[in-house]
Amino acid sequence: MHTGCCTTKFDTEVLIIGNGPAGIALSSFLSGMHPFYDATHPHENVTVHEKLLANHDFSLIDQDLSWSSNLTELSQSGRPLSVLYDMLVRPGADMGSDAPGCIQWELNRRREIPHMVIGETKIGGSWNEYDAEMLTVSFSDWMDMPGFTMEQWLGGRPLVKRLPSVAIATYLKKYVERLRLRKKFHQYFVVNSIKKIGDVWVTSGKRSTDGRSFVIRSKQVVVACGKTSPRKLQLPNEEHCSSNIVYDVRALKERLDATKKTVIDEDENYDTPSTSTCSPVIVVGDGVSSVDCVRHCLERDIPVVHVIRRTLRELRNVMLSRLSPIHYSEYTDIYRMMIGRSVHKNYQRVLDASITSVSKIHVEITTGSNREIIEMPYSTVAVCIGRESHFSTVFENAHTFLDYQSEQDETLFAVGAYAGDHFVRFLVGGCLRVAQHITGAANNNNVTAKLLPIC
């Protein structure tokens, strides 16, 4: 890379910031991995089949797929191409069908567009940070990257639908190696600034491994980093009590292990007391992450007070309510407790509630229409109210994105969670759309033309 004040060429044509599933999928598309409609496996939707059959000699990247926004079953999501891609690679997936996909993959290195992928972590992004034993919410085949599936990597269909997060992190690394993308990926790059100077994006920051600065110049930038920063309670005393507050199940496990009391009995006749007599863990939130924390505590006989912002009526419509007890029994069991359908000696819920004050020994929970205040002692507070991205602060100007492209600058894009696609099964379609934008621009311009220096 060039770090001087003046250079005769850019570091790369396209800079992808984020080395998780979104960055990996987009890198694959830009490296020449292209999807073609497989006419031998026609899709059951007649309109989709006829539209794609008419251009089946062209990859989806080279086709105008704007017609997809006119199909009701695709447009309702607001991301028609994401849904179209998903229904082509996994037809009938939501109905439990194992029908073969309608896509053939071809790797054409001559179509490669020069690009770099940088990330703050190891390849795989936030999948490296999750609790290794945590099972994915998505089924294993919903995690497939373009052209090399989870099933191909495993050497056969897995015996279970959901795999632990460590398997997903490993698959993503192996995928990058299998497609020979490794040289494009640069780990532990922390971005501090992104500026547009003329027609050039200048991205700068430091490497977390050695503190060395970097500067990358590119014609286009794609923000592919997820929402990695946990949302906090935003209470005045929260930072002062940070040693007692965690934001995911992995950190909760580590804290409980660190504070666990060991009873030493020389005569070996002393029964270890149940941990249910200690102050409870207070879990805040009503999503999957909060349920992971509740479940871990109950499995260890630790009392839990579950603080839920929603009312009972609202709680009946959350994502957890739609999970199948066949495949997600660990979540549906806790969900039944959340809505009062079942009870557990160590579980207490507080609905229509929020934590309004925290000290090192107790919290204040405000609940109900009359805003009753409950003072509750605690051992640990697990705050699981979602994640957010602070990445927008690195830009000089604010950007809004439509169809994955900045409305303020057509050379800036966003994919993955940053663009609102939170599940891998849908974010790959978003990457396909950005690949269309970038490939179309490359076809309309001389990519190899000499570029002016930045001074």
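From the backbone N, Cα and C atoms, a Cβ is placed for every residue, glycine too.
None of the noted substitutions appears here; every position holds its original residue.
Quantities reported herein were computed from a predicted structural model and do not represent experimental measurements.
Recorded in Swiss-Prot as a mutagenesis result, Pro21 to Leu carries the remark: No measurable monooxygenase activity. Intercellular bridges between primordial germ cells (PGC) are unstable in a proportion of embryos and eventually regress, prior to the start of epidermal morphogenesis. The Cβ of Pro21 (mutagenesis position) lies under 8 Å from the Cβ of Gly125, Trp127, Met143, Met145, Leu172, Gly416, Val424, Leu427, Val428, each of which sits 6+ residues away along the same chain.
Under a cutoff of 8 A between CB atoms, and with a sequence separation of 6+ in the same chain, the neighbours of Ala99 (mutagenesis position) are Pro91, Gly92. What Swiss-Prot notes for the published mutagenesis of Ala99 to Thr is this: No measurable monooxygenase activity. Intercellular bridges between primordial germ cells (PGC) are unstable in a proportion of embryos and eventually regress, prior to the start of epidermal morphogenesis.
Taken residue by residue with DSSP, Ser126 (mutagenesis position) is part of a helix. A 10 Å cutoff on Cβ-Cβ distances gives Ser126 (mutagenesis position) a total of 20 other Cβ atoms nearby, all chains included. For the mutagenesis result Ser126 to Asn, the note given in Swiss-Prot is No measurable monooxygenase activity. Intercellular bridges between primordial germ cells (PGC) are unstable in a proportion of embryos and eventually regress, prior to the start of epidermal morphogenesis.
As a published mutagenesis entry, Pro303 to Ser appears in Swiss-Prot alongside the note: Normal monooxygenase activity. Intercellular bridges between primordial germ cells (PGC) are unstable in a proportion of embryos and eventually regress, prior to the start of epidermal morphogenesis. Pro303 (mutagenesis position) falls outside any helix or strand according to DSSP and counts as coil.
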